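Enquirer: Have a look at this one before I ask anything.
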Amino acid sequence: MYTAEEREQIIDIVDKMSLLRQDFDGAFTWIKENVAMPFDFDGEQQFISDLKQLVKINALKFGKIYEGVLN
């Protein structure tokens, strides 16, 4: 389980990778390799889903569409 500060740091990293660097695939890979909350599976899945949605929205701002971005 992440503290609120840790969650903000993770969101900031993902946001910077996907928005400032436009490294959308790298952001998805970073999420996959670095985000895990072993004692809160439902919370982990929701947090990961929210992070991926952030990347998809940032990609859309640059005209790149990932599947599921409009869901």
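Including glycine, each Cβ sits where the backbone N, Cα and C put it.
Those substitutions? Not in this structure, it's all original residues.
Features from Swiss-Prot:
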VARIANT   Thr3 to Ile  In P008H2-10; confers partial resistance to bacterial AbiQ
VARIANT   Glu6 to Gly  In P008H2-7; confers partial resistance to bacterial AbiQ
VARIANT   Ser18 to Asn  In P008-Q4; confers partial resistance to bacterial AbiQ
VARIANT   Asp23 to Gly  In P008-Q16; confers partial resistance to bacterial AbiQ
VARIANT   Pro38 to Leu  In P008-Q12; confers partial resistance to bacterial AbiQ, altered expression profile of virus gene orf53, reduced virus burst size, longer lytic cycle, i.e. reduced fitness
VARIANT   Ser49 to Pro  In P008-Q11; confers partial resistance to bacterial AbiQ
Enquirer: Across all protein chains in the structure, which of the variant positions Glu6, Asp23 has the highest Cβ count within 10 Å?
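Expert: Checking each of Glu6, Asp23, the winner is Asp23.
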Enquirer: Using the structure shown, find which entry in Thr3, Ser18, Ser49 (the variant positions) has the sparsest Cβ neighbourhood within 10 Å.
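Expert: Ranked by other Cβ atoms within 10 Å, the variant positions Thr3, Ser18, Ser49 bottom out at Thr3.
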Enquirer: Under a criterion of Cβ-Cβ distance under 8 Å and sequence separation of at least 6, what residues of the same chain contact Pro38 (variant position)?
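Expert: Spatial neighbours, sequence-distant, of Pro38 (variant position): Glu44.
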Enquirer: Translate the DSSP assignment of Ser49 (variant position) into the three-state scheme.
Expert: helix
Enquirer: Nearest of the variant positions to Asp23 (variant position) by CA-CA distance, picking from Thr3, Glu6, Ser49?
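Expert: Result for Asp23 (variant position): the nearest of the variant positions is Ser49.
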